[in-house]
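Engineer: After the structure tokens below, expect a handful of questions from me.
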Amino acid sequence: MFFTHSDMLLLSKRIKKLPKNVDEELRGWNWSEPPVYTRSLSQVSISEMVYCSTLRNVYLKVKGFRGEIGRQILQGSLIHTIYAIGIEAIKRFIYSRESIDGSTLRTLMGDEFYSLLKDLREEEGIYAKVLWDHITNIYSAELDRVRSKFTNLTRDSLVSQVVPFYVEFPVDGSLLGLTNLRVDAFIPHLPLIAEMKTGKYRYTHELSLAGYALAIESQYEIPIDFGYLCYVTVTEKEVKNNCKLIPISDSLRSEFLDMRDKAQDIMDKGVDPGIAKDCESDCMFYKVCHP
């Protein structure tokens, strides 16, 4: 998730070696034709379709239930927030400072973090600092590398070389019956979508990549053949990444569309799909389903 120019080149080489055989009927730009087309006027959020195997959380939300936000969800939200703010700060400082180098960037990032620290609890601050320093170290070194290789770069070109991706990339999902979306990271040069997860692996995380790919295809009419799924763990000492390149295959696209149709059906008809057999205690609605 902390992409550099070298990372981008390695991913590009991997992608070139993999097959890209996607049925045109399953491209997002075919949103006006089945199976991508949806008759429903309801818009469903991709994030609401990844936690419950029966999608009962969608039903409960329609009925007005509010789930409990547990520790794991809060920690995941913190990591996502610090990640997005940190990457944005790197870009902002490069844009705002002429002839900035890695050492200056480290100083500025340190000052920026301590201005954020006042809004965090002590435990949150520990994990946030580890992640913030991780981001700072990577892109301070990358800034020095780019400056040593290129001269007379515009600030915009410098930013694009140091941080070659967007965070919280907005996507309009309305043509697919989805809400407005935000992709954790988007590398336009490849193109590649990336999602950061902080819990354990779920197959539905791969399905969500298919949803984002379809939505981008519907809006921009460019093919998205791969996604990057990264499980990020932040401890008190380090940041660990476990990332996997995911082909956005026909089967993955079809499964996502089936899941979307089911979610919309639940929203439109208000039919309870029943309690899942694989409920997890950290689910927001666990106490609703298991009082």
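Including glycine, each Cβ sits where the backbone N, Cα and C put it.
Heads up, here are the entries from Swiss-Prot:
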BINDING   CYS52, CYS279, CYS283, CYS289  [4Fe-4S] cluster binding site
MUTAGEN   CYS52 to Ala  Nearly wild-type protein
MUTAGEN   TYR59 to Ala  No effect
MUTAGEN   HIS80 to Ala  No exonuclease, endonuclease, or DNA unwinding activity
MUTAGEN   ASP184 to Ala  No exonuclease, endonuclease, or DNA unwinding activity
MUTAGEN   GLU195 to Ala  No exonuclease, endonuclease, or DNA unwinding activity
MUTAGEN   TYR201 to Ala  No effect
MUTAGEN   GLU217 to Ala  Reduced exonuclease and DNA unwinding, no endonuclease activity
MUTAGEN   CYS230 to Ala  No effect
MUTAGEN   ARG260 to Ala  Wild-type exonuclease, reduced DNA unwinding, no endonuclease activity
MUTAGEN   CYS283 to Ala  Wild-type exonuclease and DNA unwinding, reduced endonuclease activity
MUTAGEN   CYS289 to Ala  Wild-type exonuclease and DNA unwinding, reduced endonuclease activity
Engineer: Among the recorded positions listed here, CYS52, CYS279, CYS283, which has the most company in the form of other Cβ atoms within 10 Å of its Cβ?
Structural biologist: CYS52
Engineer: For CYS289 (mutagenesis position), which of these recorded positions sit within 10 Å, Cα to Cα: TYR59, HIS80, ASP184, GLU195, CYS279?
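Structural biologist: The recorded positions close to CYS289 (mutagenesis position) (Cα within 10 Å), listed in sequence order, are CYS279.
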Engineer: Judged by the number of other CB atoms within 10 angstroms, which among HIS80, ARG260 is the least packed of the mutagenesis positions?
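Structural biologist: Minimum Cβ neighbour count within 10 Å, taken over the mutagenesis positions HIS80, ARG260, occurs at HIS80.
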Engineer: Let me know the most crowded of the mutagenesis positions, choosing from ASP184, GLU195, GLU217 and counting other Cβ atoms within 10 Å.
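Structural biologist: In terms of Cβ crowding, the pick is GLU217.
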Engineer: Give me the Cα-Cα distance between TYR59 (mutagenesis position) and CYS52 (mutagenesis position), rounded to a whole Å.
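Structural biologist: TYR59 (mutagenesis position) to CYS52 (mutagenesis position), Cα-Cα distance: 11 Å.
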Engineer: With every protein chain in view, how many other Cβ atoms are within 10 Å of the Cβ of TYR201 (mutagenesis position)?
Structural biologist: 12
Engineer: Please identify, among the mutagenesis positions CYS52, HIS80, GLU195, GLU217, CYS283, the one with the smallest Cα-Cα distance to ARG260 (mutagenesis position).
Structural biologist: CYS52
Engineer: Measuring C-alpha to C-alpha, could you say which of the mutagenesis positions HIS80, ASP184, GLU195, TYR201, GLU217 are within 10 Å of CYS52 (mutagenesis position)?
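Structural biologist: Passing the 10 Å Cα cut: none.
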